[in-house]
Amino acid sequence: MSLLTEVETPIRNEWGCRCNDSSDPLVVAASIIGILHLILWILDRLFFKCIYRFFEHGLKRGPSTEGVPESMREEYRKEQQSAVDADDSHFVSIELE
């Protein structure tokens with residue numbers, strides 16, 4: 001028998017868990033957090049288009065207008081547009097020659 005074979009052959013005791021304190025609450029908490037992180041990462045990679053599309057359109061919608069009279073909706077739209085128009089005047093256009 002060669003020396004290499006003897007080195008690679010595992011002893012039965014080495015197959016067991018060497019962590020005697022695996023019931024430590026910190027180890028358990030770290031394991032749970034690691035598993036949850038892995039699950040969330042997998043879900044994010046699988047459904048990232050749906051998730052980010054929802055957030056992108058959800059943030060652009062603005063406040064809900066249910067139960068608001070049409071005249072108040074129109075007034076709100078005009079205020080929003082005037083705020084956008086006022087912000088446009090702050091930009092400086094630079095022309096390159």
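Every residue gets a Cβ built from N, Cα and C, even glycine.
According to Swiss-Prot, the mutagenesis experiment V27 to T carries the annotation: Increased channel activity. According to Swiss-Prot, the mutagenesis experiment V27 to A carries the following note: Increased channel activity. Resistant to amantatine. Here Swiss-Prot describes V27 to S as a published mutagenesis experiment; the accompanying note says: Increased channel activity. Resistant to amantatine. Quoted from Swiss-Prot, the note on the mutagenesis of A30 to P is: Almost complete loss of channel activity. Resistant to amantatine. Among the mutagenesis entries in Swiss-Prot is A30 to T, noted as: Greatly reduced channel activity. Resistant to amantatine. In Swiss-Prot, the entry for mutagenesis S31 to N states: No effect on channel activity. Resistant to amantatine. The structure shown retains the original residue. Among the sequence features in Swiss-Prot, the mutagenesis site G34 to E is noted as follows: Increased channel activity. Resistant to amantatine. Per Swiss-Prot, mutagenesis W41 to A is noted as: Almost complete loss of channel activity.
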Of V27, A30, S31, G34, which is closest to W41 (mutagenesis position) if I measure between C-alpha atoms? They're all mutagenesis positions. G34
Conformational class of A30 (mutagenesis position) under the three-state DSSP mapping: helix
Roughly how many Å lie between the Cα atoms of V27 (mutagenesis position) and G34 (mutagenesis position), rounded to a whole value? 10
Near G34 (mutagenesis position), how many other Cβ atoms are within 10 Å of its Cβ? 10
DSSP output for W41 (mutagenesis position) maps to helix
